[in-house]
Each structure stands twice: as C-alpha cells, then as structure tokens.
Amino acid sequence: MKKTEMGRFNISPDEDSSSYSSNGDFNYSYPTKQAALKSHYVDVDPENQNFLLESNLGKKKYETDFHPGTTSFGMSVFNLSNAIVGSGILGLSYAMANTGIALFIILLTFVSIFSLYSVHLLLKTANEGGSLLYEQLGHKAYGLAGKLAASGSITMQNIGAMSSYLFIVKYELPLVIKALMNIEDTNGLWYLNGDYLVLLVSFVLILPLSLLRNLGYLGYTSGLSLLCMIFFLIVVICKKFQIPCPVEVALMANETVNGTFTQVALAALASNSTAADTCRPRYFIFNSQTVYAVPILTFSFVCHPAVLPIYEELKSRSRRRMMNVSKISFFAMFLMYLLAALFGYLTFYEHVESELLHTYSAIVGTDILLLVVRLAVLVAVTLTVPVVIFPIRSSVTHLLCPTKEFSWFRHSVITVTILAFTNLLVIFVPTIRDIFGFIGASAAAMLIFILPSAFYIKLVKKEPMRSVQKIGALCFLLSGVVVMIGSMGLIVLDWVHDASAGGH
C-alpha cells in the first residue's frame, strides 16, 4: 500500500471519528483556484508527489506512517475558503446581470448546496475507499479510466484557473501602467498591449518561479489571495455609493477633462426618465448570455481536489468535523459571492463586463483605491500561477514517464509547454467569459457533480443500490451530466451565433 493511501480506518457507528494512516510525503494540495493547504512538509520535493498515481511504483517502496493531523478547525476553514475563492468572483456580477437578482440567488443557492453535498460524498467515499487522493479514488473505482478522468478534470480545471489569472494580467496590467505613467494616448505603445504584457510577465516572472522544485511561499500566496479578494469586495461595496446611476453620467464625467459638462447638466441627464429605467434592478432575465451563469458559478465553487488534503491535516479529524469545516467555508463564500455580485450589478446594471474589475476602468477610469486593488490582485494572481502549474506538471510527468528519475530538461520542457499553451489560450480566446463558461461546464461539472457521485456509487459497498443514499447519488450524477451537456451545448451555440454574426 502506498503512503498516499490510508492504511486502516476506525469509524465509529456515527462516523464521528476516524483513524487512518496518512501520506507522510504529501505536502501539496491540488489548487483549483488558489492553493489551499499550508502544509508543514514544504521541504519535500513536489516533483515526487504522486498526482497521477500508478498501481505499480517500480523502485519506490513506501511504508505507511500514521499522521494524526495538526491543523486547527479555524485554520482548516481558512484553508478551504482559500481553495474555494478565486478569479470566478470577478465574473459573478456579469452572471447576475444576465439572470436577474432572484434567479441568480436561486442558482447560487443550488450550486453551493450541491457542491457541499458532493464534498459529503467525497469524504464518505474516501473513508470507504481507503484513499485521500482524488485520482487514486478514481483508480480504485474504475481503474485506469477513472484515474485518467479524475486527473484530466483536475488538469483542465487548473489550466482554466491559470488562464483566468493570466486574463486578469492581460486586462489589468496595461491599466496599471497607464495610470502610473499618466499616459493619455495609448496608440502604438507596445508596453500597453495586453498580449505582449502577459507574455512578458509569464516568461520573466512566472516561469522562473514555476521552474523551482519547491514552493516555500505556498502558504503566503494562499493567504494573500484571499485577503485580496476580501479587499476587492470591500471596494466593490464602497464604489456602489460613489458611482452615479445611470453609468452614462460617470462615463461623461470621466471623459470630460475641460469641464464641458456642468454638475447641473449631469444631474439633468441622471434624472432623464429613460436613463432612470436602466437603474431599476431586474429579478429575472433570460437572454443569450444567461447560459454562462451556471458554468461561472460551478467554476467559482470548485475546491474538491483540495478537500481531502485539508481533511488529512485536520486535528481530531472526523467526517462530521470536516463537514462542519465545509459548511462554514461554503456559507462564508456564499455570502462573499452574493455581496460581490449584488453590489457589482447594482453599480453598473446591464453595463457589467465579464470581468468586473475591468468594468470600473471602462466606466469611471482609475483612482487610487482601484489602482491599489489592481496591484494587489495582480501580485496575487502572478504568485498563484506557479502554484497551479505544479500539479499539472506532476500529472503529465507521472503519466508520460512515471518510473524515470528527475530530469531538469524534462522538468523545464513540460513547464514551458504548459505556460506557452496557456498563453496561447489567453491571447486567442476572446474573453474571460469563455474560459469561465467552458471550464465551468466541463471540468468543474465533472469535479462537483459527476466524479464524486460515480466514486461513491462504486466504492461505498455497505449501501445497496436501492438505498436512499445510492439513489440520491445516482440522481446527482445524472443532474451533473445534464448540466454538462446542456451548458456545453448552449455555450457552443452561442459561440456559433457570435461567429456567424461577426462574419456578416
């Protein structure tokens, strides 16, 4: 048995306590958005972590060590919140603008509850299946196909997360440079071109960090990312009371440098009856962009590959205790997402872009507070991308050459290839909305709906197929298939419609 598997379980009838062997080598959680786990095994080589497990490890022989867990309840809540929150928060106002307040709250509630239910399935499957690694559960349940499905979904989700982070660099870094250098005319300036800047940041800053064999700053990155998002939320709430409605007023005020529009004229425009209609919130909206709402929400709630490592580190671990951690974390993120979406929508209404932070620059320009937010978010995402690259590279390494010794050449080639591929996506994919939509409808749906329920049905033997629990898991799996196929189909139709409209 590998160290990445649990040796034995001692589950009480109420499943409130468990004792198992743990992975002494494991020092790194699968980051879905931000890395979630502040592990105290930071000196172990991450390249030796078995992200894509092989049934035969060849030369490597492991002994099973008992590790009781040392992370407090509160820190576990913090770590799981880190794993949940990510760049998806920037797209939630766009989702609300295309669903309406009431429909968005309904969808947000259902997605958060379903995500929490899938955590319940995952924890129970881990107890019964005897493994704390997502891919290994897939291997135990369905062999190589299950392992590849889990690894592929995690890799796709991480590539989507990387792409969204680099999209933020592409959108926001030119605005920061423009504000710091006080540049008015941007025509022909290469250093204000987002495509050039994302390449520059990727290969000058991100690549050297990604080539490291250890990420000692992992825990700091996690904390910084969550703090940046909290700061972002505070600014969104404050700006709601500073930006006039309709936003055309702010646009004219922003574009007028010679005082052409007086305050009286601006007030008259704001009182226009037609403009006032745009400042009335809508509760149910159905349009061609509504289809992106569910994928954006599922993308925003993916944290499941990080749940098991956090569970492993939890002091006095039990499934019930970990579920309490999950409930608090999901409820906190539910409130954070709802507030960010609501105040962003009530600030810009139908003018919300797919990346909320960029909307502020388009409407009101840049002030000191927004500049600080942009700098904080840019630093956070730049430091997080190398963290996300690690599990992708490890999965590729263990898939292509699991028994070979470490090679700097192979390590570097895989890293550069991953980074180059992600940069191509960021340069040629039109908007961050497409990343949120595609990854949310595919990989996120797999990780939240399909895989946990499929693993549960296969590995939890003590419950018959006709039991309420198994029937519920089966219905959950089928709902995930419907969400995936339905969302992907509608998104592709929207892409085709946009392409045909652009061609005319």
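Using the three backbone atoms N, Cα and C, a Cβ is placed for every residue, glycine included.
Some features that Swiss-Prot has for this protein:
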type    : residues  : note
BINDING : N82, T384 : Na(+) binding site
MUTAGEN : C245 to S : Does not affect amino acid transport activity. Significantly decreases alanine transport activity
MUTAGEN : N254 to Q : Partially loss of glycosylation. Completely loss of glycosylation; when associated with Q-258 and Q-272. Decreases expression; when associated with Q-258 and Q-272. Does not affect cell membrane localization; when associated with Q-258 and Q-272
MUTAGEN : C303 to S : Reduces amino acid transport activity of 75%. Significantly decreases alanine transport activity
MUTAGEN : C401 to S : Does not affect alanine transport activity
MUTAGEN : C475 to S : Significantly decreases alanine transport activity
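Structure coloured by features recorded in Swiss-Prot.
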| residue | record | CB count, 10 Å |
| --- | --- | --- |
| N82 | Na(+) binding site | 30 |
| C245 | mutagenesis position | 19 |
| C303 | mutagenesis position | 31 |
| T384 | Na(+) binding site | 26 |
| C401 | mutagenesis position | 12 |
| C475 | mutagenesis position | 11 |
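The secondary structure of N82 (Na(+) binding site), as reduced to three states from DSSP, is helical. When Cα-Cα distances from C303 (mutagenesis position) are compared across the recorded positions N82, T384, C401, the shortest belongs to N82.
In this structure the alpha carbons, written CA, of T384 (Na(+) binding site) and C401 (mutagenesis position) are 26 Å apart. Note on proximity: of the recorded positions N82, C245, C475, the one nearest C401 (mutagenesis position) is N82, by Cα distance. When the alpha carbons of C245 (mutagenesis position) and C475 (mutagenesis position) are compared, the span between them is 45 angstrom.
C475 (mutagenesis position) sits 29 Å from N82 (Na(+) binding site), taking the CA atoms of both as reference points.
Under DSSP, C475 (mutagenesis position) is assigned to a helix (H, G or I) in the three-state scheme.
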